[in-house]
Amino acid sequence: MSEEPTPVSGNDKQLLNKAWEITQKKTFTAWCNSHLRKLGSSIEQIDTDFTDGIKLAQLLEVISNDPVFKVNKTPKLRIHNIQNVGLCLKHIESHGVKLVGIGAEELVDKNLKMTLGMIWTIILRFAIQDISIEELSAKEALLLWCQRKTEGYDRVKVGNFHTSFQDGLAFCALIHKHRPDLINFDSLNKDDKAGNLQLAFDIAEKELDIPKMLDVSDMLDVVRPDERSVMTYVAQYYHHFSASRKAETAGKQVGKVLDTFMLLEQTKSDYLKRANELVQWINDKQASLESRDFGDSIESVQSFMNAHKEYKKTEKPPKGQEVSELEAIYNSLQTKLRLIKREPFVAPAGLTPNEIDSTWSALEKAEQEHAEALRIELKRQKKIAVLLQKYNRILKKLENWATTKSVYLGSNETGDSITAVQAKLKNLEAFDGECQSLEGQSNSDLLSILAQLTELNYNGVPELTERKDTFFAQQWTGVKSSAETYKNTLLAELERLQKIEDSLVEFAKRAAQLNVWIEAADDHVFDPINVDSVQGVQEIQEKFDAFLHDQSQQFAELEALAALTQQLRELGRSENDYSVISYDELSAKWNNLLAGIEERKVQLANELTTQTNNDVLCQSFSVKANEISDYVRVTLDAISQNTSSDPQEQLNNIRAIITAHAEKKPELDELYTIASQLEEAQVVDNKHTQHSLESIKLKWDKLNTLAKKNEQVVEGEILAKQLTGVTAEELSEFKACFSHFDKDNDNKLNRLEFSSCLKSIGDELTEEQLNQVISKIDTDGNGTISFEEFIDYMVSSRKGTDSVESTKAAFKVMAEDKDFITEAQIRAAISDSKQIDYLLASMPAVEGGFDYNSFAEKLYQ
């Protein structure tokens, strides 16, 4: 579309204004030189340096990329100059610009007003029209661009191209918006207009390569700065930052690709770190569980049991959760790699989920064996404690007996009558019988206990043996020696003694023996029942039955003593000085023993019932736990095999698994009920299974967690495929721009409005490209673009493609079409410092910069 003709009549107030004329001359001269310098040329006086047409032709060739033909390079005469300038004016008109009132003669005659009018027309066509289609639309689009970029800046409100820029803040805001590293806007003195203008002009010239087309005086020494000069200068900002935006867009595309690969690499690194730490913990814990050094006391073993219980309650569950989370991370990583068509992640040996599960199973086996070893050791220590108590009780009783007898035997009293001497001899005979009975029974019991302690690997057996042997060798032998001495003394005095009351002696002897048996029998009747199985109860029952058989034989001895007592009473001897116990006392002990026997029978029956019931519960727990464990294992296999290439099919499969898992919950509740019954029964070990409630619950939760995380990953991947790649901020920007150019609010843009809208947001299309876009998105063919069609175009044009070609293309834009990219270009296009560091560390260095092509190839291998 052609430019509107530029009036050059004397009514043009802007050209008549001398100050504006001076400003335009300066600005237009700088603009021309910004292009002529590409050819190594320049002008100094805009009204004289174009009079021969040579530099004017150079300017037109640079800005239009189209040569001006047949220009006389060595004009000699005025007619030659007019011909050259005429060719230039025709060249301008050939690009769709109508020149009204501007002739070659006026330019050759150095008419400043005509020259400035011509240059303004050129600026409109080649510098500002590419922002829109015609002057009004171009001005509006450029103004909208300034307003959007300076929105939110303190005391900056752009409403025109003259007074709105007079304080310099708008220029500073435009620079800060795009290059915040160049200006600290908050530190500016908002009232220092000259300082702000000078700062903006200097930075634009030095850092942005925008020539200084205006001076501070051009903006401040007039009430209203020249609009054309300001527009020309602002257009330089637009074109500079538009080029930067392309590089930034390419940088964002590269950034998205890098985010994906960096996240995958970080996920791999995190998995390996956590997996290594977990496997190390499992190995260390398994080594400690394989130790069997539990100490040599019940308290020590119970301390180990408490520590093991606390470990299973507090230390192990988080590690079990870590197993589940690592498997979820591993499967999620594989799913993401598969969905983006990358090679699967291969973990080092020993760190795959299956290998970790195997290591975990070995740990649980070690736990089971550790718990069993503790149970056996506690049982052993309890047996040792009972045997030691019994051993000490027997030996203490012997020591007390020996001490008592030593006092008696050491008196050496013979009595004052034959009866008394005979009584002492009889008493000594009773002592001898009791001594032999005690020695035989006690020594047998002590040896039996020592044998049992030896079998239990009790390390104190030598000390106990030495104590026993020392007692019998010293104190016991001393008592026997004293008895023998005392007996000889009595016999020496007994020549006149006669046998007195053999029956009393017989009673004393037999009663003492029976009394010893009754006291020894207490151990079979009153010892506590300490078992944890049906077999244990049966073993005690067998020993008890053997004892009952012996008891029936001892009962015959009691009846014989009863008959002997009756005979003594009939003879008038109710007292028996030779006996240590009376029949009534012996009978009372016997009756007490009988009561204990009956109670023992009840205890054994109850214990058998209890252990039988506990065993039934253990078997029920084992069956249910095995069922749930098998179900979890099969379901986990199903999840790991859910590898369909269709994400929706994967999602349907995993959701079906989650639903079925929820329906299985009552079976877990049933297991909890059985476990509660076992806990109430104080059953801590189950020989029918190695599963515990905690291990089943851990497997159950692991399945639940893995399924849900798998669901989340697949849902996320489906959603990722549906995303457009356009941010909410960009969508809001598209809507605001569309509404601005939709003047009649009919939710449609005509061709001119659509083109202006695209250019206001930085999309510059040629006429051919614009025609192709409209024919593609105007689906109803009505010649207008609806908001929905506009958004579809913006989304499709900004949706990144994840391929090696698209990534290379993005890098090429950032590198300004070179085959290598510099660090400065990377930092100019990408703002994320982590992404910048990653690129600088990963890209191969080449002469002049970095090889982005080989880097992109490596990314997609």
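Even glycines carry a Cβ here, placed using N, Cα and C.
Here Swiss-Prot flags 22-127 as domain 'Calponin-homology (CH) 1', drawing on sequence analysis. A mean pLDDT of 85 is what the model gives for the domain 'Calponin-homology (CH) 1' (22-127).
Annotation comment: Swiss-Prot describes 729-764 as domain 'EF-hand 1', evidence class sequence analysis.
Annotation of the mutagenesis experiment Asp742 to Ala in Swiss-Prot: Abolishes cross-linking activity and reduces calcium binding by 55%; when associated with A-744; A-746 and A-753. Annotation for Asp742 (mutagenesis position): spatial neighbours Lys748, Leu749, Glu753, Phe787, criterion Cβ-Cβ under 8 Å with sequence separation of six or more.
Sequence annotations record features per position, and here Swiss-Prot assigns Ca(2+) 1 binding site to Asp742, Asp744, Asp746, Lys748, Glu753 based on sequence analysis. DSSP assigns Lys748 (Ca(2+) 1 binding site) to a strand.
For Asp744 to Ala, Swiss-Prot lists a mutagenesis experiment annotated as follows: Abolishes cross-linking activity and reduces calcium binding by 55%; when associated with A-742; A-746 and A-753. For Asp744 (mutagenesis position), the Cβ neighbour count at a 10 Å cut-off comes to 8, with all displayed protein chains included.
Swiss-Prot lists Asp746 to Ala among its mutagenesis entries, and the accompanying note reads: Abolishes cross-linking activity and reduces calcium binding by 55%; when associated with A-742; A-744 and A-753. In sequence order, no residues are near Asp746 (mutagenesis position), counting only same-chain partners six or more apart with C-beta under 8 A.
Around the Cβ of Glu753 (mutagenesis position), a 10 Å sphere holds 21 further Cβ atoms from the protein chains shown. Glu753 to Ala appears in Swiss-Prot as a published mutagenesis result, with the remark: Abolishes cross-linking activity and reduces calcium binding by 55%; when associated with A-742; A-744 and A-746.
What Swiss-Prot lists as domain 'EF-hand 2' is 765-800, and the listing cites sequence analysis.
Sequence-distant neighbours of Asp778 (mutagenesis position) (same chain, six or more apart, CB under 8 Å from its CB) are Thr784, Ile785, Glu789, listed in sequence order. Among the mutagenesis entries in Swiss-Prot is Asp778 to Ala, noted as: Decreases sensitivity to inhibition by calcium; when associated with A-780; A-786 and A-789.
Swiss-Prot gives this note for the published mutagenesis Asp780 to Ala: Decreases sensitivity to inhibition by calcium; when associated with A-778; A-786 and A-789. All protein chains shown were included, and the count of other CB atoms within 10 Å of the CB of Asp780 (mutagenesis position) stands at 8.
For Ser786 (mutagenesis position), applying a Cβ distance below 8 Å and a minimum sequence separation of six or more within one chain yields Asn747, Lys748. Quoted from Swiss-Prot, the note attached to the mutagenesis of Ser786 to Ala states: Decreases sensitivity to inhibition by calcium; when associated with A-778; A-780 and A-789.
When Cβ atoms from all protein chains are considered, those within 10 Å of Glu789 (mutagenesis position) total 19, not counting its own. Glu789 to Ala appears in Swiss-Prot as a published mutagenesis result, with the remark: Decreases sensitivity to inhibition by calcium; when associated with A-778; A-780 and A-786.
DSSP classifies Asp780 (mutagenesis position) as coil under the three-state reduction. When secondary structure is read from DSSP and collapsed to three states, Asp742 (mutagenesis position) falls in the coil class. Distance between Cα atoms for Asp780 (mutagenesis position) and Asp744 (mutagenesis position): 20 Å, as a whole number. The Ca(2+) 1 site is set by Asp742, Asp744, Asp746, Lys748, Glu753; from the centre of their CB atoms, other residues of the chain with a CB within 8 Å are Phe741, Lys743, Asn745, Asn747, Leu749, Asn750, Thr784. The helix, strand and coil residue counts that DSSP assigns across the domain 'Calponin-homology (CH) 1' (22-127) are 67 helix, 1 strand, 38 coil.
For Lys748 (Ca(2+) 1 binding site), the Cβ neighbour count at a 10 Å cut-off comes to 18, with all displayed protein chains included. Secondary structure at Ser786 (mutagenesis position), as computed by DSSP, is strand.
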